Amino acid sequence: VEILLGGEDGSLAFIPSNFSVPSGEKITFKNNAGFPHNVVFDEDEVPSGVDSAKISMSEDDLLNAPGETYSVTLTESGTYKFYCSPHQGAGMVGKVTVN
């Protein structure tokens, strides 16, 4: 499944921002805009036992150019919340449910 970082209209958002995947399906986050974005999973908002650092980009690492991607595969069932660290304050947050 492919998730876009940034809307065609320049909005600071994950598109879609709320989605579900089967366990083990690769999720690819793709920068869709000229702004630097990243993907960080909230350590308090992932299933118990999941190390958020292992599935997140570093807070300092950014997808700077349109078309740059970051992929992750989630295997533990449950709900994961994530955000873009530069734009979290602007509401750039999302949620994935792993079935």
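Please read every residue number as a count from 1 along the shown chain.
Glycine is treated like the rest: Cβ placed from N, Cα and C.
Here the original residues stay in place, and none of the substitutions has been built in.
What Swiss-Prot lists as domain 'Plastocyanin-like' is 1-99.
Swiss-Prot gives this note for the natural variant Ile15 to Val: In 40% of the molecules. All protein chains included, Ile15 (variant position) registers 16 other Cβ atoms within 10 Å of its own Cβ.
If you draw a 10 Å sphere around the CB of Ser17 (variant position), it holds 14 other CB atoms from the protein chains shown. Swiss-Prot lists Ser17 to Gly among its natural variants, and the accompanying note reads: In 50% of the molecules.
Swiss-Prot lists His37, Cys84, His87, Met92 with the feature Cu cation binding site, giving similarity to another entry as the kind of evidence. Under 8 Å, Cβ to Cβ, and six or more positions away along its own chain, His37 (Cu cation binding site) finds Leu5, Gly6, Phe29, Asn31, Leu62, Leu63, Cys84, Pro86, His87, Met92.
Under the three-state DSSP scheme, Ser17 (variant position) falls in the coil class. For the domain 'Plastocyanin-like' (1-99), DSSP puts the residue distribution at 10 helix, 37 strand, 52 coil. For the domain 'Plastocyanin-like' (1-99), the predicted model reports an average pLDDT of 97. For the binding-site residues given as Cys84, Met92, the lowest number of other CB atoms within 10 Å of the residue's CB is seen at Met92.
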